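Asks: Checked Swiss-Prot, it gives:
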| type | residues | note |
| --- | --- | --- |
| DOMAIN | 1-164 | domain 'KaiA N-terminal' |
| DOMAIN | 174-282 | domain 'KaiA C-terminal' |
| MUTAGEN | I16 to F | Extends the period of the circadian rhythm to 27 hours |
| MUTAGEN | C53 to S | Induces an arrhythmic phenotype |
| MUTAGEN | D119 to E | Extends the period of the circadian rhythm to 30 hours |
| MUTAGEN | D136 to Y | Extends the period of the circadian rhythm to 29 hours |
| MUTAGEN | L156 to A | Disrupts circadian rhythms in vivo |
| MUTAGEN | F178 to S or I | Induces an arrhythmic phenotype |
| MUTAGEN | F224 to S | Induces an arrhythmic phenotype |
| MUTAGEN | E274 to K | In kaiA3; induces an arrhythmic phenotype |
Amino acid sequence: MLSQIAICIWVESTAILQDCQRALSADRYQLQVCESGEMLLEYAQTHRDQIDCLILVAANPSFRAVVQQLCFEGVVVPAIVVGDRDSEDPDEPAKEQLYHSAELHLGIHQLEQLPYQVDAALAEFLRLAPVETMADHIMLMGANHDPELSSQQRDLAQRLQERLGYLGVYYKRDPDRFLRNLPAYESQKLHQAMQTSYREIVLSYFSPNSNLNQSIDNFVNMAFFADVPVTKVVEIHMELMDEFAKKLRVEGRSEDILLDYRLTLIDVIAHLCEMYRRSIPRET
């Protein structure tokens, strides 16, 4: 049986909170909701050893100031940043590091992915710890990096490994979240989420200045932690290409352009293979 994951959510929108609670309703998650930046800072200071993962909504007031204060106070934990306050579309995932170098980004419309992205955030933090924080950039790009903070991060990583059973991210995957073990309704929801995520990858694949890498990472995280077979990924790709082909035929245009998107499929599968490679525990 997997240990509970303690998640602290800083959210000031009732609608977003409800979406988060719906996605993380399983007994596996213990949620602490902070309705303001002040509440978050107070809770993080008094319960820093009881937070496994932070979910931070970028549209919250004083977001950057609060996150900066977390860094300066040495509260650096696995994190997911939702939305992007500096974008023309604040619902989209952020395009830059806002808290630390191991944070993951989700759009507000992608919150159904949270069960898989929480696992991914924990795994990424453990892989990169000690991570570079926003405070490091402020202090001359890390020239004055606090060694005590690095030590605290390593201690947190060790605590997570011991309590949650991380030897490699493969061993942390929750079998109850595997595609083959999901109830029919949940399986359909996952399939739809992956279709939507893959569509975003395809539509932005050849666009400059897109958030492509984050989109691919989000899709691969879902595929990996749900133990989705590569054949299913290929199926999702082919379904989308068939849909696009029908539209092109209706418009009287050539379907040859779709051949270029074979690169998209190869890229996504390569990322998934890399995720599996990294999951193999290092020999001791």
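Counting starts with 1 at the first residue shown.
Glycine too: its Cβ is placed from the backbone N, Cα and C atoms.
If you look for the noted substitutions, you won't find them, since the model keeps the original residues.
Would you situate these features in the structure and describe their surroundings?
Replies: For the domain 'KaiA C-terminal' (174-282), residue counts in helix, strand and coil come to 86 helix, 0 strand, 23 coil, using DSSP.
Within 10 Å of the C-beta atom of I16 (mutagenesis position) sit 19 other C-beta atoms, taking all shown protein chains into account.
Mapped onto three states, the DSSP output places C53 (mutagenesis position) in strand. The Cβ of C53 (mutagenesis position) lies under 8 Å from the Cβ of I5, A6, I7, C8, V77, P78, A79, I80, V118, A121, L122, each of these being in the same chain and 6 or more residues away along the sequence.
Sequence-distant neighbours of F178 (mutagenesis position) (same chain, 6+ apart, CB under 8 A from its CB) are A226, D227.
Packing around F224 (mutagenesis position) is summarised by its Cβ count: 23 other Cβ atoms lie within 10 angstroms of its Cβ, all protein chains included.
Neighbour list (E274 (mutagenesis position), Cβ cut-off 8 Å, at least 6 residues apart, same chain): empty.
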Asks: Could you tally the C-beta atoms, other than its own, that fall within 10 angstroms of the C-beta of D119 (mutagenesis position)?
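Replies: So the Cβ neighbour count for D119 (mutagenesis position) comes to 25.
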Asks: Measure from the CA atom of F224 (mutagenesis position) to the CA atom of D119 (mutagenesis position) and give the result in Å, rounded to a whole number.
Replies: 10
Asks: Look up I16 (mutagenesis position) in the DSSP assignment and report helix, strand or coil.
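Replies: Looking at the DSSP assignment, I16 (mutagenesis position) belongs to a helix.
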